[in-house]
Amino acid sequence: MSYCRQEGKDRIIFVTKEDHETPSSAELVADDPNDPYEEHGLILPNGNINWNCPCLGGMASGPCGEQFKSAFSCFHYSTEEIKGSDCVDQFRAMQECMQKYPDLYPQEDEDEEEEREKKPAEQAEETAPIEATATKEEEGSS
């Protein structure tokens with residue numbers, strides 16, 4: 001016997017093996033092709049920003065959402081030669097807001113940043129002698 005149970009926001013449906021093997025008779029509702037927020041990504045067809053895009057990771061709706069929207073909008077619509085150079089104040093306001101919520105917007109530690117900068121330099125040092133040796137060998141064989 002099949003039955004359904006609601007637990008908070010979840011709806012749990014229990015079915016028998018026979019119910020599960022029977023083809024579904026559910027009718028799918030076609031998506032509204034005029035829905036401006038459906039499957040368009042970050043930029044809507046009209047050029048506006050889709051603040052509901054999952055690609056923004058919820059930044060537009062967090063405690064600094066208004067500051068994020070202001071900075072992002074300024075950058076998106078910027079017509080300066082160096083895009084976004086006219087948005088320093090908006091980005092500064094967003095950064096100040098984010099610093100008030102370090103648990104939600106973790107700052108990159110200076111130590112982590114230095115480590116990341118050192119790694120490419122160390123890798124370049126490791127490969128440099130190999131490349132130099134290969135060049136000398138090529139010159140000797142010519």
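Even glycines carry a Cβ here, placed using N, Cα and C.
Keep in mind that this structure shows the original residues, not the substituted ones.
As written in Swiss-Prot, here are the features:
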- C4 to S: No effect on interaction with AIFM1 (MUTAGEN)
- C53 to S: Does not strongly affect import and stability of CHCHD4 in mitochondria; when associated with S-55. No effect on disulfide exchange with substrate proteins. Does not affect interaction with COA7. No effect on interaction with AIFM1 (MUTAGEN)
- C55 to S: Does not strongly affect import and stability of CHCHD4 in mitochondria; when associated with S-53. Nearly abolishes disulfide exchange with substrate proteins. Abolishes interaction with COA7 (MUTAGEN)
- 61-105: domain 'CHCH' (DOMAIN)
- C64 to S: Affects import and stability of CHCHD4 in mitochondria; when associated with S-74 (MUTAGEN)
- C74 to S: Affects import and stability of CHCHD4 in mitochondria; when associated with S-64. No effect on interaction with AIFM1 (MUTAGEN)
- C87 to S: Strongly affects import and stability of CHCHD4 in mitochondria; when associated with S-97. No effect on interaction with AIFM1 (MUTAGEN)
- C97 to S: Strongly affects import and stability of CHCHD4 in mitochondria; when associated with S-87. No effect on interaction with AIFM1 (MUTAGEN)
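A map of Swiss-Prot features onto the structure.
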residue: C4; record: mutagenesis position; DSSP (3 states): strand
residue: C53; record: mutagenesis position; DSSP (3 states): coil
residue: C64; record: mutagenesis position; DSSP (3 states): coil
residue: C74; record: mutagenesis position; DSSP (3 states): helix
residue: C87; record: mutagenesis position; DSSP (3 states): coil
residue: C97; record: mutagenesis position; DSSP (3 states): helix
So which of the mutagenesis positions is most packed in, judged by how many other Cβ atoms lie within 10 Å of its Cβ, out of C55, C74, C87? C87
Round to a whole number and give the Cα-to-Cα distance in Å for the pair C97 (mutagenesis position) and C74 (mutagenesis position). 17
Among C4, C53, C64, C87, which are recorded as mutagenesis positions, the nearest neighbour of C74 (mutagenesis position) by Cα: C87
Sort out the sequence-distant neighbours of C53 (mutagenesis position) for me: same chain, 6+ apart, CB within less than 8 Å of its CB, listed by position. H40, G41, L42
Among the mutagenesis positions C64, C97, which residue has its Cβ surrounded by the fewest other Cβ atoms within 10 Å? C97
For C87 (mutagenesis position) and C55 (mutagenesis position), what Cα-Cα distance in Å is obtained after rounding to a whole number? 21
I'm trying to understand the geometry here, so how far is the Cα atom of C4 (mutagenesis position) from the Cα atom of C55 (mutagenesis position), in Å to the nearest whole number? 34
What else in the chain is close to the domain 'CHCH' (61-105), if you only count residues 6 or more beyond its ends and a Cβ gap under 8 Å? 43, 49, 51
Give the number of CB atoms, excluding that of C4 (mutagenesis position) itself, located within 10 Å of its CB. 9
Model confidence over the domain 'CHCH' (61-105), averaged pLDDT: 94
